[in-house]
Amino acid sequence: MRSHFCTEISEKDVGKIVKVAGWCNTYRDHGGVVFIDLRDKSGLVQLVCDPSSKAYEKALEVRSEFVLVAKGKVRLRGAGLENPKLKTGKIEIVLEELIIENKSATPPIEIGNKHVNEDLRLKYRYLDLRSPNSYEIFKLRSEVALITRNTLAQKGFLEIETPILSKTTPEGARDYLVPSRVHEGEFFALPQSPQLFKQLLMVGGMDRYFQIARCFRDEDLRADRQPEFTQIDAEMSFCDENDVMGVVEDLLQEIFKAVGHTISKPFKRMPYKEAMENYGSDKPDLRFELPLIEVGDCFRDSSNAIFSNTAKDPKNKRIKALNVKGADALFSRSVLKELEEFVRQFGAKGLAYLQIKEDEIKGPLVKFLSEKGLKNILERTDAQVGDIVFFGAGDKKIVLDYMGRLRLKVAETLDLIDKDALNFLWVVNFPMFEKTENGYHAAHHPFTMPKNIECEDIEEVEAHAYDVVLNGVELGGGSIRIHKEEMQKKVFEKINIHEEEAQKKFGFLLEALKFGAPPHGGFAIGFDRLIMLMTKSHSIRDVIAFPKTQKASCLLTNAPSPINEEQLRELHIRLRK
């Protein structure tokens, strides 16, 4: 039906007869001469038709988004009529034949216009997908999936599918449940991850497994979250952290070659505690400096009770400083006020600072500091004339969080971030357990191997866990797993999953661990998030063919939707009014 895609045609084809197919992107009638911009997956090419052409009458019928097949001769555009914005901007096709394969209603959205209301774009997603930019996103997505399969297959991994209808298990989010028609009152759960099945594959001697897995989590959505998503999932037997990290680094190196990036290995590694203390995040963006600096001891003799009391409890509280070089000339009073309002959103009670002037130091903290304390702060933060040093004080978790966010906010405000840089990082030595209102729970998941389970302070127990971070975004992570029944039971006890509950929820896993489970570990990389970063897309919804909204609904199909009484009866379900 066609000889070329639109953007395959160039000056070398001048004089040739070509056949192209696609949609009418724009239609113009200039004094009897008709111009049509034809669009296909590759981009645009201009068709031109004057009254002398036998295709002219048909060309007059064309409107936006009509489906066309066009045949004609390639020629150079006239002098001064070239379009440098188009790949085909130097040529045009003089129409000889034109077929209207299908007409179109007036489109409710402009194809390729990202400023159109997103709900409208999602409702008419099949139109939104027609833009060449969308095609390039899904072309890359397909290429990355193929690279993943080829790379892991070369390393001896087998692609194995795990069940979608599974058992509900606690993994940090709510499960999507599927009622069983056959087993009245019982439910399947859609998998939040293939975690337990891939561990069972290792028990089964599969040695190295992977799949590009569909996962489901019923959780509150954010810009980078979806209720159903895809991850590159893998597991290895007889391995340690270094082995797993090596596979991930090799895989990411091959993947990023697809977009012309050469990334070096090994990636930098940073302990979790260092990441939190120095950057206020377990996924720090290292494309710029601005470290957080501990200055608690400088406030021990401060006359400000809030700061001095905080300084006396270094286990649970923190005083962090952030020196922003040259900020005094760049940050007006209104900007400082905006930054204070920003950190208040995350639990700060205010934002103290010191402005380093030529002949004095200004700021609300100056009068509360001793001469020695002030001197130590200036030395430790390397504060020079023109700098502003910001301070956060209070509960450790809250301070690290809002000061880490302030660090990012300042970097964005001052344009300190190299948008083209790729800064990969491993964050390691995560805490095994986290405190909640109801005791402790597993920070990653309860199948992670702890490093020092006998430690008296449960909050100091570390996990054989690791996250891979790119430019401040968690790409994925993994861990070495527990492969002995006794250790698995011990971890369950630490998080108040006692024997009876453990058997009910995880009896099949505990049983499997009795039969010679090998040491094993693995990883998962968020596939959608990876493609979002590689394409510099604004939202994860841009890289999923038919995404859900932030309210977990599909505007295209109106899912979820009610079901009729007969279906409910078959499933033994009665709805409460």
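All positions are counted from 1 along the displayed chain.
Heads up, the Cβ atoms here are built off N, Cα and C, so glycines get one too.
The L-aspartate binding site annotation in Swiss-Prot covers GLU171, ARG217, HIS444, ARG481. The secondary structure of HIS444 (L-aspartate binding site), as reduced to three states from DSSP, is coil rather than helix or strand.
If you look up Swiss-Prot, you'll see ARG217, ASP218, GLU219, GLN226, GLU474, GLY526, PHE527, ASP528, ARG529 marked as ATP binding site, on the strength of sequence analysis. Mapped onto three states, the DSSP output places GLU219 (ATP binding site) in coil. The Cβ of GLU219 (ATP binding site) lies under 8 Å from the Cβ of ALA173, ARG174, ARG225, PRO227, each on the same chain and at least six residues away in sequence.
According to Swiss-Prot, the experimentally introduced change LEU81 to Asn is described as follows: Enhances enzyme specificity for tRNA(Asp) over tRNA(Asn), by reducing enzyme's ability to misacylate tRNA(Asn). In the three-state DSSP scheme, LEU81 (mutagenesis position) falls into the coil class.
Listed in sequence order, GLY43, LEU44, VAL45, GLN46 are the same-chain residues six or more apart from LEU86 (mutagenesis position) with CB atoms under 8 A from its CB. Annotation of the published mutagenesis LEU86 to Met in Swiss-Prot: Enhances enzyme specificity for tRNA(Asp) over tRNA(Asn), by reducing enzyme's ability to misacylate tRNA(Asn); the original residue is retained in the structure shown.
If you take the C-beta of GLU474 (ATP binding site) and look for same-chain residues 6 or more apart in sequence within under 8 angstroms, you find ASP282, LYS283, ASP467, VAL468, GLY526, ARG529. Rounded to a whole number, the distance between the Cα atoms of PHE527 (ATP binding site) and LEU81 (mutagenesis position) is 43 Å. The ATP-binding residues named in the record, ARG217, ASP218, GLU219, GLN226, GLU474, GLY526, PHE527, ASP528, ARG529, extend over a maximum Cα to Cα distance of 20 Å. All protein chains shown were included, and the count of other CB atoms within 10 Å of the CB of ARG217 (L-aspartate binding site) stands at 20. Taking the Cα atom of each, ARG481 (L-aspartate binding site) and PHE527 (ATP binding site) are about 22 angstrom apart. Cβ neighbours of HIS444 (L-aspartate binding site) (same chain, under 8 Å, six or more residues apart in sequence): PHE430, ALA463, ALA465, GLY477, SER479.
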